[in-house]
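Taking it in order: structure first as structure tokens, then the write-up.
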Amino acid sequence: MEVENEAHCCPGSSSGGSREYKVVMLGAGGVGKSAVTMQFISHQFPDYHDPTIEDAYKTQVRIDNEPAYLDILDTAGQAEFTAMREQYMRGGEGFIICYSVTDRQSFQEAAKFKELIFQVRHTYEIPLVLVGNKIDLEQFRQVSTEEGMNLARDYNCAFFETSAALRFGIDDAFQGLVREIRRKESMLSLVERKLKRKDSLWKKIKASLKKKRENML
């Protein structure tokens with residue numbers, strides 16, 4: 001198994017030099033964001049959770065044989081823009097937008113949460129994963145798998161269907177987000193290295209031209 005929890009509750013700073021990933025859970029109230037988070041960090045399904053409460057969780061995991069320290073913010077279900085929400089939107093490195101497959105309105109509201117990210121970050125190039133939760137309640141399904149896949153394609157992000165009750169697909173969702181964060185960081189690093197090489201080449205050309213001018217004098 002590629003995702004392995006090493007600790008359910010970690011100290012305030014990452015241990016062993018692990019890379020810290022700040023993850024923000026978004027989605028309408030009642031879609032199971034907290035249950036998904038709790039299953040990931042502690043393999044437990046909560047009996048009750050107040051959807052108006054925002055909470056933070058930390059855990060140490062290994063993903064693709066690399067340590068990862070996840071700092072997960074589980075947000076309330078409101079899609080309104082607030083000063084506090086702006087603060088954690090700015091700090092988040094990756095986002096999981098969650099909806100319930102048994103609630104079409106929560107699926108439609110996914111667009112609102114994606115727009116909230118854009119309002120703060122002014123770009124759509126932010127690591128993102130779309131999650132359709134509660135697939136164990138298949139008899140009450142209102143949103144098809146195909147609809148979820150199509151929306152994720154529009155968002156240019158990975159898509160996972162999960163069941164917090166059965167702990168199905170939970171690790172895959174967080175794993176996918178961390179991989180996307182790493183991928184984008186790797187791309188950015190590659191661009192920066194290319195720019196540095198171009199800058200270095202440009203300086204060499206200018207130095208060569210300067211030397212030629214000096215020799216002509």
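Even glycines carry a Cβ here, placed using N, Cα and C.
At each noted site, the model still has the original residue.
For the recorded site, SER34 (mutagenesis position), the DSSP three-state label reads helix. Neighbour count (other Cβ atoms within 10 Å of the Cβ, all protein chains): 25 for SER34 (mutagenesis position). Residues or ranges marked as GTP binding site in Swiss-Prot (evidence: similarity to another entry): 27-34, 74-78, 133-136.
Quoted from Swiss-Prot, the note attached to the mutagenesis of SER34 to Asn states: Dominant negative. Loss of interaction with AFDN, RLF and RALGDS.
Here the residue is the original one, but Swiss-Prot notes a mutagenesis experiment at this spot, THR52 to Ala: Loss of interaction with AFDN, RLF and RALGDS; when associated with L-78.
Looking at Swiss-Prot, the entry for mutagenesis of GLN78 to Leu says: Constitutively active. Dramatic reduction of the rate of GTP hydrolysis.
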Cα distance (Å, whole number) from SER34 (mutagenesis position) to THR75 (GTP binding site): 8
Spatial neighbours of GLY27 (GTP binding site) that are distant in sequence (at least 6 apart) but have CB under 8 A: LYS33, GLY77, ILE96, ILE97, CYS98, TYR99, SER106, GLU109, ALA110, PHE113, VAL131
